[in-house]
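Below: the structure, in structure tokens.
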Amino acid sequence: MSLKSERRGIHVDQSDLLCKKGCGYYGNPAWQGFCSKCWREEYHKARQKQIQEDWELAERLQREEEEAFASSQSSQGAQSLTFSKFEEKKTNEKTRKVTTVKKFFSASSRVGSKKEIQEAKAPSPSINRQTSIETDRVSKEFIEFLKTFHKTGQEIYKQTKLFLEGMHYKRDLSIEEQSECAQDFYHNVAERMQTRGKVPPERVEKIMDQIEKYIMTRLYKYVFCPETTDDEKKDLAIQKRIRALRWVTPQMLCVPVNEDIPEVSDMVVKAITDIIEMDSKRVPRDKLACITKCSKHIFNAIKITKNEPASADDFLPTLIYIVLKGNPPRLQSNIQYITRFCNPSRLMTGEDGYYFTNLCCAVAFIEKLDAQSLNLSQEDFDRYMSGQTSPRKQEAESWSPDACLGVKQMYKNLDLLSQLNERQERIMNEAKKLEKDLIDWTDGIAREVQDIVEKYPLEIKPPNQPLAAIDSENVENDKLPPPLQPQVYAG
């Protein structure tokens, strides 16, 4: 392995994470570097321009057709007759084709095909029950949450129900158009609460989170990785790419993390677990929360390793390493789902937006990873990618106990067992010493008591006056008053 002596590392200017229009919000590769707000503006401009161009094209074609028709009317009679017969034949043939197509796509055949598709796609009853239970739970939580807002809550619930009903009839639209509908709904509801309802911004954010949770729990199975997109193809491509890059080491990426430290190793495992867990969530906000937790574990791992706070230049290479090591399932589908249906304000600002933007950059870096990025020669990079060799194989040629990860872990465990054995021996010695001290203390107390008893013996002396017997005769009884004089009964 030929590594250059000077390592550049992976550096991304923080300004590159921001919207390229300069609005100050975070951009997104899926939005061509724009933030959600600027992308919507650019998208609408491009769409209006396309509509205008299509309208002009239609007008031009109509004029050409009218001119061609006018010129055909001025042609000779014979040619006109021949052309009319040709048109009649063409019309009859076209009518037969249309009739055949109509029969093929008749109502009965359409219904049958839909039933077949639904039966083919129908999940198991257990999955349906689980989804229904979760949907009911989220619905109840949403209604209970809106009850605290009284009239505003009623209006929000009404608008949300109307939106879901509208989305039910828009399933035939492209996923981009459905995403546009969701983004418009988020924008309109938030704006209506701020302008008409005078709701404080922090409460608007909480309400929007609950709205997103409610609607996306219901829409998830229809809009996550739909068949009309190439999301699944991208998932397979990035998984194949990550598997091909399994030989990449932390040193090649200049990752400032030492996994030999147990605390750091635990943080790395937790980060990988969080990024994998993202696929199990249904709400975009929950998926973002997994990315945020993963990123915080990365920052903690770097902080423990370096004994100082992590920087942005340390974070991105480590995030790339975590993605390569974890190979999260359906990574592109999850990124696209968050981009399309998450509340845009959450992606534009805050730590969620920052970490998500970095994840998008990490995926883009992995897709474009080359020899120069890893400070390798092109020859070594090609051999590693083809599987002919790997950096670990080359290190194993000069084998030492530290070169093998399994042996290294074994020695680490043996060292840990040795430390535990020493601690146990210390505890046993301390316990024996404590037992001996207790015995010595007991013997000392017994000796002291014996010495005191011998020094001060207990002597019982007889009394100087005899004790009065209880049953003896008392000659002075007659001096007592009558109520107190004892009475003697003959028995």
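We count from 1, first residue shown onward.
Any Cβ shown, glycine's included, is placed from N, Cα and C.
Residues or ranges marked as Zn(2+) binding site in Swiss-Prot: CYS19, CYS23, CYS35, CYS38.
DSSP labels the residues of the domain 'VPS9' (232-375) in these numbers: 107 helix, 0 strand, 37 coil. The domain 'VPS9' annotation in Swiss-Prot covers 232-375.
According to Swiss-Prot, the experimentally introduced change ALA58 to Gly is described as follows: Reduces affinity for ubiquitin 3-fold. The number of other CB atoms found within 10 A of the CB of ALA58 (mutagenesis position), across every protein chain shown, is 10.
The mutagenesis experiment ASP313 to Ala is recorded by Swiss-Prot, whose note states: Strongly reduced activity.
Where Swiss-Prot documents PRO317 to Ala as a mutagenesis experiment, the accompanying text is: Strongly reduced activity. In the structure as shown, the Cβ atom of PRO317 (mutagenesis position) sits within 10 Å of 24 other Cβ atoms.
Mutagenesis annotation in Swiss-Prot: TYR354 to Ala, described as Strongly reduced activity; the structure shown retains the original residue.
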Reported mean pLDDT - the domain 'VPS9' (232-375): 93
Three-class DSSP secondary structure - ALA58 (mutagenesis position): helix
Integer Å distance between the CA atoms belonging to TYR354 (mutagenesis position) and ALA58 (mutagenesis position): 45
Packing count at ASP313 (mutagenesis position) (other Cβ atoms within 10 Å of its Cβ): 15
